[in-house]
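Student: Straight out of Swiss-Prot:
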- VAL16 to Glu: 83% loss of host CHOP inhibition; when associated with L-18 (MUTAGEN)
- PHE18 to Leu: 83% loss of host CHOP inhibition;when associated with E-16 (MUTAGEN)
- LEU57 to Ala: 69% loss of host CHOP inhibition (MUTAGEN)
- LEU61 to Ala: 43% loss of host CHOP inhibition (MUTAGEN)
Amino acid sequence: MGGRRRKKRTNDTKHVRFAAAVEVWEADDIERKGPWEQVAVDRFRFQRRIASVEELLSTVLLRQKKLLEQQ
């Protein structure tokens, strides 16, 4: 091992090159949700909808039930 070091050639340096056509991805274009996530979202949305309708209808239905019981 003679202790000689190679001199680095100037044309061995790496250069950065960029593609002429850039491909842009929007967040909406990337499908990240699996089918099970969509089912879970639908189930949660449906539960909220049922709760809101129940709140509206319960007063009317309870009032009608009380009227029928009084007769």
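Glycine is treated like the rest: Cβ placed from N, Cα and C.
Just tell me what is around each of these and how deep it sits.
Tutor: Sequence-distant contacts of VAL16 (mutagenesis position), defined as residues of its own chain at least six apart whose C-beta falls under 8 angstroms from its C-beta, are absent.
Look at PHE18 (mutagenesis position): DSSP puts it in coil. In sequence order, the list of same-chain residues 6 or more apart from PHE18 (mutagenesis position) whose Cβ falls under 8 Å from its Cβ is empty.
For LEU57 (mutagenesis position), other Cβ atoms within 10 Å of its Cβ number 10.
In the three-state DSSP reading, LEU61 (mutagenesis position) counts as helix.
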